[in-house]
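Have a look at the structure below, then the notes.
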Amino acid sequence: MRAVLLPGSGEQPTAFCYQVNGSCPRTVHPLAIQVVIYLACAVGVLITVLGNLFVVFAVSYFKVLHTPTNFLLLSLALADMLLGLLVLPLSTVRSVESCWFFGDFLCRLHTYLDTLFCLTSIFHLCFISIDRHCAICDPLLYPSKFTVRTALRYIVAGWGIPAAYTAFFLYTDVVERALSQWLEEMPCVGSCQLLFNKFWGWLNFPAFFVPCLIMISLYLKIFVVATRQAQQIRTLSQSLAGAVKRERKAAKTLGIAVGIYLVCWLPFTVDTLVDSLLNFITPPLVFDIFIWFAYFNSACNPIIYVFSYRWFRKALKLLLSREIFSPRTPTVDLYHD
């Protein structure tokens, strides 16, 4: 890092990330503020990793949870956990220091993993919406239509498509050669902002909003059908009524998860598009807040499950007790007392 005096800046020095031409300016925070931000980010990373790790463990360990919907939840939790484990620590340093100090290779890998895990999350939420739509709107055909094999196909697509899509933009020069007029503005040295250009702003918008529109339309239909079922539930047998209520409860919980996802990611996605039209005028601090608000979503789902799913709370209680070592624990029925 170096400090220089800019013309007209008086005595206020400007810091840079590297002692080279084209280096990014660096915002130097007081030590106390740095410590507070590092601690806050560390807590967020810890909640993200441990919360989603428990979801992965619970669905894998308890046999009663081996359902198509829960396998999708497991895969979603895995993406969020890996985001917290592999992406957020380096993002924390970049946010606090306002510079990237880990080299070009890690910059590209970090950007790849960041985009991969975030796109994987939205794909999985979209597939979960399809699952809930089928369970609520077509309950008689649901067991035969949405099997474990179907869920596994969705999981492969949910990871494979984002992996190929992101690799195409980051690890080939096809896009840069074909769209050079869109990519003239190169990031300064020390920013690690490989994808934030005008073309990516336009491309990122439909990648977010098309799945969102699908999810919103599916949940609107689910709401209409669930309301009708609530009026008819008195005429059903007790066992069938219980099954319908359980499916509606799951749809409601996952609908909340989708809603929180939209709220967390909407500011960043809209800003990316608008910023590309206005020649990137968003202050770095505001942009960083939008990014971390989106990251925060990865910590939300386990918290939602704690308040919404009795089986999740029961599994957590077993995990924190000696009963977890009992050979009978994996076969415990978490849905009933």
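Even glycines carry a Cβ here, placed using N, Cα and C.
Since the structure is predicted, the reported quantities are computational estimates derived from the model, not experimental observations.
According to Swiss-Prot, the mutagenesis experiment T111 to A carries the following note: Abolished signaling via the G(s)-class of G-proteins. The number of other Cβ atoms within 10 Å of the Cβ belonging to T111 (mutagenesis position), over all protein chains shown, comes to 19.
Quoting Swiss-Prot on the mutagenesis of D114 to A: Abolished trace-amine receptor activity. Cβ neighbours within 10 Å of D114 (mutagenesis position), excluding its own Cβ and spanning all shown chains: 20. DSSP assigns D114 (mutagenesis position) to a helix in the three-state reduction.
Under mutagenesis, Swiss-Prot gives T115 to A, I, Y or L with this note: Abolished signaling via the G(s)-class of G-proteins. A sphere of 10 angstroms centred on the C-beta of T115 (mutagenesis position) encloses 23 other C-beta atoms.
Under DSSP, W265 (mutagenesis position) is assigned to a helix (H, G or I) in the three-state scheme. For W265 (mutagenesis position), applying a Cβ distance below 8 Å and a minimum sequence separation of six or more within one chain yields C118, I122, F208, A294, N297. For the published mutagenesis W265 to A, Swiss-Prot gives the following note: Abolished trace-amine receptor activity.
A C-beta separation below 8 Å, combined with a sequence spacing of at least six in one chain, links Y295 (mutagenesis position) to G44, T48, L83, L88, S91. In the three-state DSSP scheme, Y295 (mutagenesis position) falls into the helix class. Among the mutagenesis experiments that Swiss-Prot reports, Y295 to A is described with the note: Abolished trace-amine receptor activity.
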